[in-house]
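Structure first, commentary second.
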Amino acid sequence: MLSRLFRMHGLFVASHPWEVIVGTVTLTICMMSMNMFTGNNKICGWNYECPKFEEDVLSSDIIILTITRCIAILYIYFQFQNLRQLGSKYILGIAGLFTIFSSFVFSTVVIHFLDKELTGLNEALPFFLLLIDLSRASALAKFALSSNSQDEVRENIARGMAILGPTFTLDALVECLVIGVGTMSGVRQLEIMCCFGCMSVLANYFVFMTFFPACVSLVLELSRESREGRPIWQLSHFARVLEEEENKPNPVTQRVKMIMSLGLVLVHAHSRWIADPSPQNSTTEHSKVSLGLDEDVSKRIEPSVSLWQFYLSKMISMDIEQVVTLSLAFLLAVKYIFFEQAETESTLSLKNPITSPVATPKKAPDNCCRREPVLSRRNEKLSSVEEEPGVNQDRKVEVIKPLVAETESTSRATFVLGASGGCSPVALGTQEPEIELPSEPRPNEECLQILESAEKGAKFLSDAEIIQLVNAKHIPAYKLETLMETHERGVSIRRQLLSTKLPEPSSLQYLPYRDYNYSLVMGACCENVIGYMPIPVGVAGPLCLDGKEYQVPMATTEGCLVASTNRGCRAIGLGGGASSRVLADGMTRGPVVRLPRACDSAEVKAWLETPEGFAVIKDAFDSTSRFARLQKLHVTMAGRNLYIRFQSKTGDAMGMNMISKGTEKALVKLQEFFPEMQILAVSGNYCTDKKPAAVNWIEGRGKTVVCEAVIPARVVREVLKTTTEAMIDVNINKNLVGSAMAGSIGGYNAHAANIVTAIYIACGQDAAQNVGSSNCITLMEASGPTNEDLYISCTMPSIEIGTVGGGTNLLPQQACLQMLGVQGACKDNPGENARQLARIVCGTVMAGELSLMAALAAGHLVRSHMVHNRSKINLQDLQGTCTKKAA
């Protein structure tokens, strides 16, 4: 019950920070103002001459008071030093704010209690400093700092208040009751000290429950990075703060405190109200005497200076003990501000992500792909640990394990590259007897009879006879693979047919075609096949993304691309890894329909935007697939033409065929309600597929992903060979201003298309979809305590990708998907593999952006390409087509 009340209080305070702060400050000022204007107007030394009471002030009292003040200052210093070890400037700032305002409230209470007399404040302040506790304030701040959004900040503050509020309330009550016992001692100095202590506890409690949570919420809201949607205050080592704070205090301790509180309440009640209080046990008897305001012995005088000058002169005049205290405070402040920073940085460097392990999440691994801890297998070595000596080799990193392809023809994933001639590898199994074929082609009629014979077939015909039948139009050229006994022979015959029609008959000599599993190509990937194009496949990595390491395959012929991306992956890994989120998932198809009049189109548009109309279309759409689920419709008009953009989840498939089938069924259903509607095309370019389009940039298409990382200044200098300031400057003027000057749509990046296309080719994606999938905005800014670290993020709103269907059925492409642990469909959570692949693409793009921008900032781009991207073969020794014809 109490936790619920404190949670509601925390949520209210965090949701209305301005109101709470203004109200708290106003209340505090009102307390001071009412005291100043309505209190006692007799002030000793200013308008009244008060008698000097002869009191023996022992030097030991002065020494004890001075030591107390110094201990209080040292106590506050060590508390702030411990907070600095957390590495968060927000923790320090918020704790400092808490201390300052708490002291202000406490001072106001003391002034009010002492009736405008400020001399007691010097004695009271050490007790306030000794009783202030920043641990709970910093704990509540950690709750807020572990949030990902402003809404989560409010929720976490409420949750923290629910956990910390009851404990803090009970502790404050016990402290007041324990310290309050001293006010009944009869010793005047002890009574005053205990009274100050109680006021200090109450002031801290008041600020913690009102001003502090509101201030935390407001500070984090004002410092939020609104453009990225991610707060810049969030720190990685606060990720588990909620788990730590969930451990509530020991119930036994809480019960003991409650019993103690009840006992102390009885003691206070008996001493103050039941028993006869003796005159010497009452501080009120001494109040006027202590303040020197006795009516009988005081005499009125004319003030010589104004009231504020009088108070200022009293504050400025210092004794030797005050000089010692202020000197200690000044020296500690100088040490903390100027000398402590280097020591803290060197201490934190031992915990720096450069040498610290990548955090392994406690979440149970999914069944979508097989994962194994590296250290679980004794004979297995982690290559990334061997390559990077700076990384702790005892760490336990979750690495994606490649899956073994579940197919009988796994051995055919590797194939021989080279000329088409020569002997093929020895076939497995028993060899069939050789068939003797005539040297000269037989007549077409006889060849047709053999081809159509169930006993013989195409294997009893020579290649020349097959070519003869093709030229005579008896066999369509596109059916060669299906009519021949093997697909490979059909490809070989097509190559022979094509060679005679080419300017250079030997053009296909270096285009390989043997030892490839064409059964996966036919009817799925390509028609009129004449071979396959071997493209070099490199690997970049390890890419540390979301606590896992990935070796990313990239198929490219551009020199430096893989090496550059690999350098970016290394920088990200040394910085502690990258984080990513999938913001949206939905493939689109935008058909165009026409109605007789524009008003009719407007009527259809209005009907589609009603809940009833959408429900009818959704039922028809969802009935076409067990994965396709219509999410929303985006409808627009151009005259009497109506463009309807269907958006749907498609599981692990990229989903163009799936959503096209659902769109077609939905349009047929729509025609039942509007018979005059004419379907012009199932794709009206409002999707938009494989074309630059602002609708994809704004609304998203496929997977919308954001990825971010923080690169320490040391890594920027040593790995990227540049500075944070230079990279930010180039990013603003190249990726943002330059792209805007060019009128770019989604091209606010350096070379996202390079990485996207290389991964797409390697992983069997539709390479043409790099047009929309490469939409990316790269942002960089300074971060860290000294603003020397580099914060980089890449936001890609339209990654069109899948792990089933199309080119992902080919064995080499499946091998690359297996490298990433995302091959095939995810059985437990449909669509998870495709979303994970989209995250990997975005993370790799960010690595490529990081490296290229560093090269541009350092001026290394041209030099590296001159070394690594230029062929060293003497091209004059190779005869080109144009050279030969000219000769």
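Glycine is no exception: its Cβ is also placed from the backbone N, Cα and C atoms.
This is the original sequence, none of the listed changes applied.
Counting Cβ atoms from all protein chains shown, GLU558 (mutagenesis position) has 16 others lying within 10 Å of its own Cβ. In this structure, GLU558 (mutagenesis position) belongs to neither helix nor strand by DSSP; it is coil. Positions annotated as active site, charge relay system by Swiss-Prot: GLU558 (among others).
Around LYS690 (active site, charge relay system), taking its Cβ as the centre, 17 other Cβ atoms fall within 10 Å, counting all chains. Feature annotation from Swiss-Prot assigns active site, charge relay system to LYS690 (among others); the stated evidence is similarity to another entry.
Here Swiss-Prot flags ASP766 (among others) as active site, charge relay system, drawing on experimental evidence. Sequence-distant contacts (6 or more apart, same chain, Cβ under 8 Å) of ASP766 (active site, charge relay system) comprise MET654, LYS690, TYR760, GLU800, GLY806, GLY807. According to DSSP, ASP766 (active site, charge relay system) sits in a coil region rather than a helix or strand.
Taken from Swiss-Prot, the feature active site, proton donor covers HIS865, and the record attributes it to experimental evidence.
In the structure as shown, the Cβ atom of HIS474 (mutagenesis position) sits within 10 Å of 14 other Cβ atoms. For the mutagenesis experiment HIS474 to Gln, the note given by Swiss-Prot reads: No loss of activity.
Annotation note: HIS487 (mutagenesis position) sits in a helical segment as assigned by DSSP. Sequence-distant contacts of HIS487 (mutagenesis position), defined by Cβ-Cβ distance under 8 angstroms and a gap of at least six in the same chain, are GLU481, TYR518, SER519, VAL521, MET522. Quoted from Swiss-Prot, the note on mutagenesis experiment HIS487 to Gln is: No loss of activity.
Recorded in Swiss-Prot as a mutagenesis result, GLU558 to Asp or Gln carries the remark: Loss of activity.
All protein chains considered, the CB of HIS751 (mutagenesis position) has 21 other CB atoms within 10 Å. In the three-state DSSP assignment, the secondary structure recorded for HIS751 (mutagenesis position) is coil. For the mutagenesis experiment HIS751 to Gln, the note given by Swiss-Prot reads: No loss of activity.
Note: the Cα of HIS751 (mutagenesis position) and the Cα of GLU558 (mutagenesis position) are spaced 12 Å from each other.
Counting only the Cα atoms, the space from GLU558 (mutagenesis position) to HIS474 (mutagenesis position) is about 44 angstrom.
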